[in-house]
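Let me begin by presenting the structure, written as structure tokens, before commenting on it.
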Amino acid sequence: MKGFLSLTLLPLLVAASPVAVNSIHNDAAPILSSMTSKDIPDSYIVVFKKHVDPSSASAHQSWLQEVHTAHTGRMELKKRSLFGFDFEAFMGLKHTFHIAGSLLGYAGHFHEDVIEQIRRHPDVDYIEKDSEVRTMSEGSVEKNAPWGLARISHRESLSFGNFNKYLYAEEGGEGVDAYVIDTGANVKHVDFEGRANWGKTIPQGDADEDGNGHGTHCSGTIAGKKFGVAKKANVYAVKVLRSNGSGTMSDVVKGVEWAAEAHIKKSKKGDKKFKGSVANMSLGGGSSRTLDLAVNAAVDAGIHFAVAAGNDNADACNYSPAAAEKAITVGASTLADERAYFSNYGKCTDIFAPGLNILSTWVGSDHATNTISGTSMASPHIAGLLAYYVSLAPAKDSAYAVADVTPKQLKAALISVATEGTLTDIPSDTPNLLAWNGGGSANYTKILADGGYKAHNAETTVEDRIGGIIDSAEKAFHKELGAIYSEIKDAVSA
């Protein structure tokens, strides 16, 4: 009985991490599977060892095609010779990956016999089961003003007087490309002012449009004229999720590759107007070593990356791409300066940004808006803030550069100037940091020199903060009412 108990408890201990399955042969590459996401049957991501170059990868893929074709042929013969025998058709190779020279591999739909041969190939480092990925939104609520913009431009908690006041530098985002790796974008929406572009559709057979709204909402928070943090940035929609808000891990990796290649190509042109690139991924699934490596490779290529921490009120380190160490992982905060009830947390969470009841652009018309919640809404605030800061201090690989600002340096800078200690319900292993845009200053050097800020109200409760907002509103109301009464009294007296 003791042995049985230990075996049944084991999955509970490892459920949060990728585990190797079917690896009974020591000389075979392991197959990784995340216990926190849903695997896609017979779909795999294969990653090469570091010594494999593009030429060797191409030769391997030619070998793979031969193996897959031979297996398919044998199954066809078996089908013809055995009455009533049926077999699933396997697609074979789906994607190849070569991200910034540091991640080579491919994805596809293969029979287990083919996978066994791939596992034994000396070029293969590991195989990961492809899995479902989803958006990180938390459902619709009643529309309200975009308070999130106001919050990141003020140090102290919002009050009635600054509730809708966003302080910003007008040139924020100018010359910066923002890759939104999501469900697509409503590029014709008026809030984008013609700055939104369709980049790439990754899912096979899907339309070049956002049939969901999630990607459009994120894009608006990044770069919309009314709803955006960086109001002059360019948006490039990279569609990796279908209209239902879900997709495959391999499609997401391919989307990251497309963004990295587009950035590298743009940076080599020497365009004086180009200042750098940022990317946002408000999506996630279980732990995926491949996706984390892909994001890290894109950062190494020069893209400033923001990702959502996740909405399970759990440790963000157990989710991808939240666990990608070189990206900025973003948790969600509320109007009352508390951690949103759904927001993930932990040491992999770098910073918090507004994520509850966020108003932004939507689909259905070129004027549509919607209010939704999630770490999906928090991450675009940071992606927009990255674009904002890059435009004030252009990235190193920009021909317009006046400062050496790499993604690593800007991540450190963004964290260093954040507002500290203002949030409640923050676990002890989680940074209590809220994003800040410099309060409207366009002087990047001064923003960094001024450094971070410890909130005066760090010890107050959520109830106190809400009460303060209500008190401020009541005082303003009574003041206005008194002025109206005086005017009426004067008019009557006259």
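Glycine is treated like the rest: Cβ placed from N, Cα and C.
Residues as originally present; substitutions not included.
As recorded in Swiss-Prot, the features of this protein are as follows:
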DOMAIN    43-136  domain 'Inhibitor I9'
DOMAIN    146-448  domain 'Peptidase S8'
ACT_SITE  ASP182  active site, charge relay system
MUTAGEN   LYS225 to Ala  Significantly reduced IgE-binding
MUTAGEN   LYS226 to Ala  Significantly reduced IgE-binding
MUTAGEN   PHE227 to Ala  Significantly reduced IgE-binding
ACT_SITE  SER376  active site, charge relay system
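The structure, with features from Swiss-Prot marked on it.
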residue: ASP182; record: active site, charge relay system; contacts (Cβ under 8 Å, 6+ apart): THR135, HIS214, GLY215, CYS218, SER219, ALA237, VAL238, LYS239, VAL240, LEU241, ASN280, MET281, SER282, LEU283
residue: LYS225; record: mutagenesis position; contacts (Cβ under 8 Å, 6+ apart): ASP191, PHE192, GLU193, LYS231
residue: LYS226; record: mutagenesis position; contacts (Cβ under 8 Å, 6+ apart): PRO146, ASP191
residue: PHE227; record: mutagenesis position; contacts (Cβ under 8 Å, 6+ apart): PRO146, LEU149, ASP191, GLY220, THR221, LEU359, SER360, THR361, THR369
Secondary structure tally of the domain 'Inhibitor I9' (43-136) (DSSP, helix then strand then coil): 36 helix, 33 strand, 25 coil
Reported mean pLDDT - the domain 'Inhibitor I9' (43-136): 87
Other C-beta atoms that fall within 10 angstroms of the C-beta of SER376 (active site, charge relay system): 33
Three-class DSSP secondary structure - PHE227 (mutagenesis position): coil
